[in-house]
Every structure is written in C-alpha cells, then in structure tokens.
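Visitor: According to Swiss-Prot, the record shows the following:
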MUTAGEN   ASP41 to Ala  Shows a weak decrease of activity on Kv7.1/KCNQ1
MUTAGEN   LYS50 to Ala  Shows a decrease of activity on Kv7.1/KCNQ1
MUTAGEN   LYS52 to Ala  Shows a weak decrease of activity on Kv7.1/KCNQ1
Amino acid sequence: MNFWVTFIRLIVVLSIVFAFQIAVAKAACVTHEDCTLLCYDTIGTCVDGKCKCM
C-alpha cells in the first residue's frame, strides 16, 4: 500500500511540473514585467521572447 501512495504522489508532482513547464514555454513576453505574474514570488526575466523564472 505504501508503494501505491508513493507512486501516486510521484505522478501528481510530475504532472504539475510538466504543466508548469508548458505554461512557461507558451508565455510570450516583451518586457520583464510580462513575466512577473507568471513567476509569482521569483524573479522573471524575458529571454528570446519567453519567460524564464529564477
């Protein structure tokens, strides 16, 4: 039973990370301010038209 709990948690974490990477990849930006909301508490920068969260 412990194996299944760990397995399900792993799937959930990977799904969240994967979805977040897609959201960041799709976010087009012109200035650093465009990335501020996307990156929440971290510093967002605009690199080659895409947001990068530090």
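Each residue, glycine too, has its Cβ placed from N, Cα and C.
Original residues only.
What does the local environment look like for each feature on the list?
Guide: Around ASP41 (mutagenesis position), there are no C-beta neighbours below 8 angstroms that are at least 6 residues distant in the chain.
Taken residue by residue with DSSP, LYS50 (mutagenesis position) is part of a strand.
The Cβ of LYS52 (mutagenesis position) has 18 neighbouring Cβ atoms from other residues within 10 Å, across all protein chains displayed.
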